[in-house]
Every structure is written in C-alpha cells, then in structure tokens.
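**Student:** One structure, as structure tokens, below. Some questions next.
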Amino acid sequence: MQENQQITKKEQYNLNKLQKRLRRNVGEAIADFNMIEEGDRIMVCLSGGKDSYTMLEILRNLQQSAPINFSLVAVNLDQKQPGFPEHVLPEYLEKLGVEYKIVEENTYGIVKEKIPEGKTTCSLCSRLRRGILYRTATELGATKIALGHHRDDILQTLFLNMFYGGKMKGMPPKLMSDDGKHIVIRPLAYCREKDIQRFADAKAFPIIPCNLCGSQPNLQRQVIADMLRDWDKRYPGRIETMFSAMQNVVPSHLCDTNLFDFKGITHGSEVVNGGDLAFDREEIPLQPACWQPEEDENQLDELRLNVVEVK
C-alpha cells in the first residue's frame, strides 16, 4: 500500500512539474507575440490528437489566473473518416464543461476522390480544413483561431522549406489568415513535443488517430522529424539552438536583397552587425546557445519521496 502511495506521489509530482513548464512556455509565447487580448473569444481547434488536447488544457488552466478575460470555444471538424469515433470528443468536452461545436463536413470523401491512391493527401486536406475553420470562426464570433502546432512542428517546417522549397520560411506563432479576416495563433510555439507527449500520456487523453495522413509512410515531414529527433539524441541542445536562431535573424549576413540593401553599401557605409568575420577564428561555445541540461527527474523524485518518508 505504501509503495502504491509513493508511486502516486511520484507521478503527481512529475505531472505538476511538467504542467508548470508547459504553462510557462505557453504564457511566454502568448506574451511575446501578444496572442491573447482582453475580451478575446478563442476558437480552439481540437483534432483529438495530443497537441490540441494539451493546448486546450493549458489554455483552460491559464484562463483561471490570467490578468485579462477571454473565453474559449473548442471546435472539432468531423471529416467523416471511416471509423471516426464521433462520441469521444463530445463526451470529453461535456465532462469538462467546455463550450464546443462539432462541424460535420465530408472532406474525407473529397480527398479520396481527388487524390490518386498512394499520393500524399495532406495539402488538399489542409486547404479544405482551413476554409471550413475560417467559416466556423466567423459563425462563432471568434476573434482568434488557436492551432496546436509546437516548437518541433515549427522547426520541421523551416527545414522542409529549406530542403525542398529553397526558402527560409517557418511557421509563424501568429499570423493573419489566408482570407485576411482572422488572426491565427499557435500558443504551443515554445513547447517541446516530448513534453507534450509525456503530458498527454500522464493525462490519458482520449486520443483519436488520423486515418487520412497518419497512416501514410515516407512523408517528407516525417523524414525531417526523424532527423531532428536523431540530432536531439546525439547533440543535446541543438534543437534549442536552432529554434533560438529563428528568433535572432541577421538579414545583413544572409543573401536576400529584399531584406537588406546590399547595393546601397558603399565606401563610408557603417559597419553592420560586426561586419565580415569570415576570416576570423570562430569562437564556438562548449555548449550550444540556450541549452541547459535536463533535470534528472528520477533523482529529484527519489529525493522528494525520501523526504516524505522521513517525515
């Protein structure tokens, strides 16, 4: 009995610590990009995956202590995929007491009709889904649309565009929608996917898999995701450093003439951002920028539990 109590305390301690980190990450992103303002009505797009469940949970948590007032309405798009468990999300949201709307649109049928067997469905599916969500936001009077993309998604998009699109373009934490009528926010922009996964596992969210894209092998995004996970294991801190680089762009030291007036550089021009250091010896720090070793949570847990036992 005592052992079971210790396990429960350990799990609760880890969950509390993890939730605080996620809450801090979301709070910082909201503040840095002014994502949520007084009186906002946030349409939280809920797919049934770990990311959107976590986003809703953290936003609900922040709502209780935020210095501003804002409301949440969860929206799920039922795309009429075969075997989609229609009861799961309504039951979950009613239990939470969260306002919600289920939008039923047979985008699955459209995708299957338009896309040849074996081809990637993501692009068409995303466009259809986007249009429906924009329309729903208008109907609900939502001032912001919240999507569940996290830090890893943002980095993956950056590399996808570099490797396959030939451009430095990521996934912005806040943007104007394609139709120019809605503001889209990504509150999980600073959150690590592995933290979200651990949180979702601990909370035992009723996950609904995507039968359209989740079962498609060899997607380019999956290749990039595997590469980043490998780097994260072999080179601790590299992911943090790359994300930090996205927040510290130096246009004068790239090659885009739209971002910097290279033609305007003449004799007598000011030195910009340190000038050219190409011939200087590079001073590389021993540890990547913005990296901190992860806490040994097992040791912390054991220490805390031992203190509890002594008392």
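Just so you know, glycine gets a Cβ as well, placed from its N, Cα and C.
Annotation of the mutagenesis experiment Cys45 to Ala in Swiss-Prot: Able to functionally complement a ttcA deletion mutant as efficiently as wild-type. Among the mutagenesis results in Swiss-Prot, Cys122 to Ala has the note: Not able to functionally complement a ttcA deletion mutant. The residue drawn here is the original one. Residues annotated as [4Fe-4S] cluster binding site in Swiss-Prot: Cys122, Cys125, Cys213. A mutagenesis experiment is reported in Swiss-Prot for this position, Cys125 to Ala, and the note states: Not able to functionally complement a ttcA deletion mutant. While the structure shown retains the original residue, Swiss-Prot records the mutagenesis experiment Cys191 to Ala with this note: Able to functionally complement a ttcA deletion mutant as efficiently as wild-type. Record note (Swiss-Prot) on the mutagenesis of Cys210 to Ala: Able to functionally complement a ttcA deletion mutant, although less efficiently than wild-type. As a published mutagenesis entry, Cys213 to Ala appears in Swiss-Prot alongside the note: Not able to functionally complement a ttcA deletion mutant.
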**Student:** Would you mind checking how many other C-beta atoms are within 10 angstroms of the C-beta on Cys122 (mutagenesis position)?
**Tutor:** 17
**Student:** Count the Cβ atoms, other than its own, that fall within 10 Å of the Cβ of Cys210 (mutagenesis position), considering every protein chain shown.
**Tutor:** 16
**Student:** In this structure, which of the mutagenesis positions Cys45, Cys125, Cys191 has the fewest other Cβ atoms within 10 Å of its Cβ?
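**Tutor:** It is Cys125 that, of the mutagenesis positions Cys45, Cys125, Cys191, has the fewest other Cβ atoms within 10 Å.
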**Student:** Where the distance is taken from Cα to Cα, which of the mutagenesis positions Cys45, Cys191, Cys210 turns out closest to Cys125 (mutagenesis position)?
**Tutor:** Cys210
**Student:** What is the nearest of the mutagenesis positions Cys45, Cys122, Cys210 to Cys191 (mutagenesis position), using the Cα of each?
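**Tutor:** Among Cys45, Cys122, Cys210, Cys45.
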**Student:** If I take the alpha carbons of Cys122 (mutagenesis position) and Cys45 (mutagenesis position), what is the distance between them in whole Å?
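**Tutor:** Each residue's Cα considered, Cys122 (mutagenesis position) and Cys45 (mutagenesis position) end up 17 Å apart.
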**Student:** Measure from the CA atom of Cys210 (mutagenesis position) to the CA atom of Cys45 (mutagenesis position) and give the result in Å, rounded to a whole number.
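**Tutor:** Cys45 (mutagenesis position) to Cys210 (mutagenesis position), Cα-Cα distance: 15 Å.
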